[in-house]
Amino acid sequence: MKAFYGMLVIFILCSTCYISVDSQIDTNVKCSGSSKCVKICIDRYNTRGAKCINGRCTCYP
C-alpha cells in the first residue's frame, strides 16, 4: 500500500511539472527585465504572469 501512495505522489508531481511547462507562452519580444514583459503579456494574452528569460518575454496564463 505504501508503494501505491509513493507512485501516486510521483505521478502527481510529474503531471504538474508537465502541465506547467506546457502552459508557458514564449514570445519573440526582446526584454531586459521582467517588468518590461508584463504589459506585453497583458495586451497579447490577458495575463500578468510574465518573466524575461534569455532576453525574451515568456507569459504564464
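Any Cβ shown, glycine's included, is placed from N, Cα and C.
In Swiss-Prot, a mutagenesis experiment is listed as Val29 to Lys, annotated with the note Large increase in blocking A-type potassium currents (IC(50)=51 nM) (keeps irreversible activity). No change in activity towards hERG currents. The DSSP secondary structure for Val29 (mutagenesis position) is strand. Within 10 Å of the C-beta atom of Val29 (mutagenesis position) sit 16 other C-beta atoms, taking all shown protein chains into account.
Swiss-Prot gives this note for the published mutagenesis Arg44 to Val: Large decrease in blocking A-type potassium currents (IC(50)=764 nM); when associated with R-42 and K-43. Blocks hERG currents with an IC(50)=3.5 uM; when associated with R-42 and K-43. In sequence order, Thr27, Cys59 constitute the residues six or more apart from Arg44 (mutagenesis position) in its chain with CB-CB distances below 8 Å.
Thr58 to Val appears in Swiss-Prot as a mutagenesis experiment; the accompanying note says: Decrease in blocking A-type potassium currents (IC(50)=261 nM). A strand conformation is recorded for Thr58 (mutagenesis position) in the three-state DSSP classification.
Around Thr58 (mutagenesis position), taking its Cβ as the centre, 19 other Cβ atoms fall within 10 Å, counting all chains.
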